[in-house]
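Asks: The structure is given below, and queries will be raised subsequently.
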Amino acid sequence: MIVKPMVRNNICLNAHPQGCKKGVEDQIEYTKKRITAEVKAGAKAPKNVLVLGCSNGYGLASRITAAFGYGAATIGVSFEKAGSETKYGTPGWYNNLAFDEAAKREGLYSVTIDGDAFSDEIKAQVIEEAKKKGIKFDLIVYSLASPVRTDPDTGIMHKSVLKPFGKTFTGKTVDPFTGELKEISAEPANDEEAAATVKVMGGEDWERWIKQLSKEGLLEEGCITLAYSYIGPEATQALYRKGTIGKAKEHLEATAHRLNKENPSIRAFVSVNKGLVTRASAVIPVIPLYLASLFKVMKEKGNHEGCIEQITRLYAERLYRKDGTIPVDEENRIRIDDWELEEDVQKAVSALMEKVTGENAESLTDLAGYRHDFLASNGFDVEGINYEAEVERFDRI
């Protein structure tokens, strides 16, 4: 059949297998051009890498950079729905297939484990695989985005919420497909919702992974572990950083400090990344309007980055520098949101957001760029793919 995107409430309900494959191949191509022999000369390099949440966005870019930039062996974990002959799989499932196929072609070791990374069963599978291969991890990337987590100790399923504290949040958001502007409101969270969000999106599971891998002797001396986070602009603070998600991110940062204290042989960091269109960010109110405005400003300035540009910069200019140092802020966080939060960028973005109406959103902001990134994360609007061609089956790429 001919496959067109099915979008409802900022969620794309289907995926294009060949589009996903081409998207992965394009990122691999970019990585090879960016992480040159000159970039790597005299710097340490990752050899054995575990990526938790490897199938989309920053996690996928991290795995691609490790493997195709530095030649690392990778184990990836993600929870995806497989395609069948007649039914769509999730984009991440096709991305994983494309990654493994490309790795095999280049003789790179890659194992993708499909399942709930929050569970102890999946941790045991990773441990078994690493022992079988005889490797210790020197880089562990924690890039999980999930609305729910079942606590392995209690069996209780916790659900995260995106809510402010204290008072109702009201802000402008835009429908990226119609340009329609609307006010949205979010009611304040109660204590139970805040605690549940920390359970899902805080550092508890990250710490559990590190402890179990450490106990089994699978962490290389000097192993780096990273968890990804976001701070963002003033416009989203009340809902995001000063709300329930912010509470979880604070817990994540506290976890990094604790991991460093308890495991002197490893280095744990939170990496604060740029705001981008991912399957996770597309459903956050206010974010589409902010990102469409940000993209406009940064593209005009010439320093706009997507996931792969951000992550190759993270590896080349933060994690694996020639002088061996990892630059951090006063909270020991790696900052690659630096270009996003430059004062002139934020001033220009705020000014744009003030002027936006339903009539001028398309011309004033980069809604077209936002739409492209949103569709491309599901395998659509990818250059070089004929979307009028029939897709014969959905269980392969």
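In case you wondered, yes, glycine gets a Cβ from its N, Cα and C as well.
So Swiss-Prot has the following annotated:
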type	residues	note
ACT_SITE	TYR240	active site, proton donor
BINDING	53-58, 79-80, 116-117, 144-145, LYS249, 276-278	NAD(+) binding site
BINDING	TYR230	substrate binding site
MUTAGEN	TYR240 to Phe	Loss of reductase activity, but no significant change in the affinity for crotonyl-CoA
MUTAGEN	VAL277 to Ala	Significant decrease of the catalytic efficiency; when associated with A-276. The catalytic efficiency is slightly reduces and the affinity is relatively similar to wild-type; when associated with A-276 and A-295
MUTAGEN	LEU291 to Ala	The catalytic efficiency and affinity are relatively similar to wild-type toward crotonyl-CoA and hexenoyl-CoA
MUTAGEN	PHE295 to Ala	The catalytic efficiency and affinity are relatively similar to wild-type toward crotonyl-CoA and hexenoyl-CoA. The catalytic efficiency is slightly reduces and the affinity is relatively similar to wild-type; when associated with A-276 and A-277
MUTAGEN	TYR370 to Ala	The catalytic efficiency and affinity are relatively similar to wild-type toward crotonyl-CoA and hexenoyl-CoA
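Surface or core, plus neighbours and distances: that's what I need for these features.
Replies: In three-state terms derived from DSSP, TYR240 (mutagenesis position) belongs to neither a helical nor a strand segment and is classed as coil.
In the structure as shown, the Cβ atom of VAL277 (mutagenesis position) sits within 10 Å of 25 other Cβ atoms.
Long-range Cβ neighbours of TYR230 (substrate binding site) (same chain, at least 6 residues apart, Cβ-Cβ under 8 Å): TYR240, LYS249, VAL272, ASN273, GLY275, ASP337.
Around LEU291 (mutagenesis position), the same-chain residues at least 6 positions away in sequence with a Cβ under 8 Å from its Cβ are GLY275, LEU276, VAL277, SER281, TYR370.
PHE295 (mutagenesis position) carries a helical DSSP state (H, G or I).
Cβ neighbour count for TYR370 (mutagenesis position) (all protein chains, 10 Å cutoff from its Cβ): 24.
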Asks: Take the C-alpha atoms of GLY53 (NAD(+) binding site) and PHE295 (mutagenesis position) and report the distance between them in angstrom, rounded.
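Replies: Distance between the two Cα atoms comes out at 25 Å.
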Asks: Reported as an integer number of Å, what is the Cα distance between PHE79 (NAD(+) binding site) and PHE295 (mutagenesis position)?
Replies: 30
Asks: Expressed to the nearest Å, what is the distance separating ASP116 (NAD(+) binding site) and PHE295 (mutagenesis position) at their Cα atoms?
Replies: 33
Asks: Among all protein chains shown, how many Cβ atoms are found within 10 Å of the Cβ of GLY57 (NAD(+) binding site), not counting that one?
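Replies: Total other Cβ atoms inside 10 Å, all chains included: 25.
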Asks: Roughly how many Å lie between the Cα atoms of LEU144 (NAD(+) binding site) and PHE295 (mutagenesis position), rounded to a whole value?
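Replies: Between the Cα atoms of LEU144 (NAD(+) binding site) and PHE295 (mutagenesis position), the distance comes to 24 Å.
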Asks: Please report how many Å separate the Cα atom of PHE295 (mutagenesis position) from that of GLY57 (NAD(+) binding site), as a whole number.
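Replies: Given the Cα positions, PHE295 (mutagenesis position) is 17 Å from GLY57 (NAD(+) binding site).
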